[in-house]
Amino acid sequence: MKFWRPGITGKLFLAIFATCIVLLISMHWAVRISFERGFIDYIKHGNEQRLQLLSDALGEQYAQHGNWRFLRNNDRFVFQILRSFEHDNSEDKPGPGMPPHGWRTQFWVVDQNNKVLVGPRAPIPPDGTRRPILVNGAEVGAVIASPVERLTRNTDINFDKQQRQTSWLIVALATLLAALATFLLARGLLAPVKRLVDGTHKLAAGDFTTRVTPTSEDELGKLAQDFNQLASTLEKNQQMRRDFMADISHELRTPLAVLRGELEAIQDGVRKFTPETVASLQAEVGTLTKLVDDLHQLSMSDEGALAYQKAPVDLIPLLEVAGGAFRERFASRGLKLQFSLPDSITVFGDRDRLMQLFNNLLENSLRYTDSGGSLQISAGQRDKTVRLTFADSAPGVSDDQLQKLFERFYRTEGSRNRASGGSGLGLAICLNIVEAHNGRIIAAHSPFGGVSITVELPLERDLQREV
């Protein structure tokens, strides 16, 4: 047997509505109890006033007659006195189970010896309200009223019944209004959630163009903004993945096509299998190997899988070693390699990965700088940051191209292209290495007409404190 399981809208509605019902019923009973107690106190106060009036009136009559004979067997006389100041209640009919004269169950008139002159035959309650009848300061009798523990007069009972019915009617109307308000409130509060749920389903189905419109500035509005950011990131990653696969296919196609052409030429007898042919094939295989290695390094750096063994590292000897390894290659192309370095700058990092960073930057300038140019490497520190600058000479790039230099497989047109032999992954790997060291890498126009790559890294003491 399946039971109804409410959704989040139903649960929110039930929670708010149940709270409203509990509050309404609690308030109703609190008001009822307060009303009944207050009403009984009001009746008690009225009885006390009637007792006092009756006591004063009987005292005047006693002073005129000098005794209580006028009152014996004359209950109607007391009734007439009460009727004189209680016109509204004089026509009331006795309640159920009460004698014809309902007032007799409430009042007794006794003389100075506590002998009952007027009143019911029932015993006088010891906790009744007593008002003495005074004549010239002497007590000649008393008027006694039974304690009020419940409503006995029809007027009071009917009034209490009417108030009870009215209060329940108010509770019923308030319940309907609470249900309507709760329903509208639940729908209003959960409408953004429903839009987010629908958007999530679309994202799960692969529609990364889905966006939701934030309708408030609260937590749900912030969640909608985060959802849109997530969708935008997924859409961007999807496009990058497509471009990445297309770029890989393109990069692999050229060396494979050359290899295939060379092998088919040898197979058809067009070319002879000579050492020169073997060298050509090895060059293409080397290109493929370099591309695969770069892809492997990039994928590991993307996932943070590169093993970073961080320790205090002096960058100056590291730069000098890297520059020394490239000096002969720079000279063979007619390029000048110049350094402007301080004696020592220490950072907290991985020596091997920093060497890989410098090698990639040197390789980038070597491949893409025109012959007869130069590369200026400078270093310094400002505040708590180490700044390394690799500024080469022409050719330069446009402002738009500067923003794309660190994208994988990106190459500029002109002399900075595939003809130079690069895979377009070196600067992307540099970006990952720098970010792994809590730094940043920036491309700008070089004062020498080429490109200036600036690497900013935290000083050794700041990074070590963070670790």
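Placed from the backbone N, Cα and C atoms, the Cβ positions cover glycine too.
So that you can see what the record holds, here are the features copied from Swiss-Prot:
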MUTAGEN   R150 to W  Increased expression of periplasmic chaperone Spy
DOMAIN    187-239  domain 'HAMP'
MUTAGEN   P192 to L  Increased expression of periplasmic chaperone Spy
DOMAIN    247-461  domain 'Histidine kinase'
MUTAGEN   E264 to K  Increased expression of periplasmic chaperone Spy
MUTAGEN   R416 to C  Increased expression of periplasmic chaperone Spy, increased mRNA for mdtA and acrD, target genes of the BaeSR envelope stress response
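Features as recorded by Swiss-Prot, highlighted on the structure.
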residue : record               : CB count, 10 Å
R150    : mutagenesis position : 10
P192    : mutagenesis position : 21
E264    : mutagenesis position : 11
Hey, how far is R150 (mutagenesis position) from P192 (mutagenesis position), Cα to Cα, in Å?
56
What is the three-state DSSP composition of the domain 'HAMP' (187-239), stated as helix, strand and coil residue counts?
39 helix, 0 strand, 14 coil
What does DSSP assign R150 (mutagenesis position), in three states?
coil
Local confidence of the prediction over the domain 'Histidine kinase' (247-461), expressed as mean pLDDT
83
Taking the Cα atoms as reference points, how far is P192 (mutagenesis position) from E264 (mutagenesis position) in Å?
64
